[in-house]
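Colleague: This structure is in structure tokens; I'll ask about it shortly.
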Amino acid sequence: MTEMSFLSSEVLVGDLMSPFDQSGLGAEESLGLLDDYLEVAKHFKPHGFSSDKAKAGSSEWLAVDGLVSPSNNSKEDAFSGTDWMLEKMDLKEFDLDALLGIDDLETMPDDLLTTLDDTCDLFAPLVQETNKQPPQTVNPIGHLPESLTKPDQVAPFTFLQPLPLSPGVLSSTPDHSFSLELGSEVDITEGDRKPDYTAYVAMIPQCIKEEDTPSDNDSGICMSPESYLGSPQHSPSTRGSPNRSLPSPGVLCGSARPKPYDPPGEKMVAAKVKGEKLDKKLKKMEQNKTAATRYRQKKRAEQEALTGECKELEKKNEALKERADSLAKEIQYLKDLIEEVRKARGKKRVP
């Protein structure tokens, strides 16, 4: 009973000192602490420590850490003798789950060690990425020559190729739920990101091709993905990956952004409507032009008629003026004649 209480207290001390609470590392740390305490116990016997000294030393060491379990405050003295240090005990007899207090952990120590190794493998790329600059990333393909990794010999979008993974990485499938408990910065493996790389290769070249062809953009015609895949200017880096099969044109069209141009059917309908509107406008313009011409001709005819009438009236007026003048002269002549006759008769009467 004393041995069980001491073991439970020591295991609780190791559990509190573990860096990760209730994680897979707790079991390994607790096992390591038990082994260290057993090795320390072997050295106490040859030096001849009494039970009081062993009790004082152990209590003093536990007091320095400040992690003494409240179970040691019982009336029963767990350090009454040092005979328990020489006994060989089998840890398989004890229920580690009950001692550690981990009820939700159902895996065995071997599974925990395997999960811990996988977690360390996940942390290794993160440490390398933070220590190095972003452009100088580690090449995951070990058999490629260094000449292909130079920036002056790589195609503009070679970084979007899906990288072939090693069999070890593909075979190992770590528990993502366990890795997420250790920290939020854990990223997914390269195998899970492989479809994303393929999608990027399918989408980006089409955009680059559209930007590199100003003549097509000027004329309003965009090169189709089929013609781009069949063009001789296709990057050799994308051809050099035989393990990757290119997606179908339907997948390319579905993943690419929608084109800003209208379908040909809508273009034809719009052209017909525009042609009809233009014809109606031209007909209306012709009608307006004809009406204006007719109006001008009518006004010209009316003006000519008025001018002719005016000239005729002017001629009549001149004739009437001449006749009036002649009549006025005749009247004056007659007046003068009558006056002379009157004078002549008056002279005849006077004598």
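Cβ atoms are placed via backbone N, Cα and C, with glycine included.
In Swiss-Prot, a mutagenesis experiment is listed as PRO156 to Ala, annotated with the note Increased stability in low oxygen conditions; when associated with A-162, A-164, A-167 and A-174. One mutagenesis experiment catalogued in Swiss-Prot, PRO162 to Ala, is accompanied by this note: Increased stability in low oxygen conditions; when associated with A-156, A-164, A-167 and A-174. Listed in Swiss-Prot as a mutagenesis experiment, PRO167 to Ala is described as follows: Increased stability in low oxygen conditions; when associated with A-156, A-162, A-164 and A-174. A mutagenesis experiment is reported in Swiss-Prot for this position, PRO174 to Ala, and the note states: Increased stability in low oxygen conditions; when associated with A-156, A-162, A-164 and A-167. One mutagenesis experiment catalogued in Swiss-Prot, THR213 to Ala, is accompanied by this note: Does not affect phosphorylation by CK2. Annotation of the published mutagenesis SER215 to Ala in Swiss-Prot: Abolished phosphorylation by CK2 leading to increased stability; the original residue is retained in the structure shown. Annotation of the mutagenesis experiment SER219 to Asn in Swiss-Prot: Abolished phosphorylation on the betaTrCP degron motif, interaction with BTRC and subsequent ubiquitination. Mutagenesis annotation in Swiss-Prot: SER245 to Ala, described as Abolished phosphorylation by RPS6KA3/RSK2; the structure shown retains the original residue. Per Swiss-Prot, domain 'bZIP' is recorded for 278-341. Quoting Swiss-Prot on the mutagenesis of LYS311 to Arg: Decreased acetylation without affecting ubiquitination by SCF(BTRC).
Have a look at these and tell me how they're positioned relative to everything else.
Modeller: Other Cβ atoms within 10 Å of the Cβ of LYS311 (mutagenesis position), summed over all protein chains shown, number 10.
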Colleague: Please work out the helix, strand and coil residue numbers for the domain 'bZIP' (278-341) from the DSSP assignment.
Modeller: 64 helix, 0 strand, 0 coil
Colleague: Over the domain 'bZIP' (278-341), what is the model's average pLDDT?
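Modeller: Here the mean pLDDT over the domain 'bZIP' (278-341) amounts to 94.
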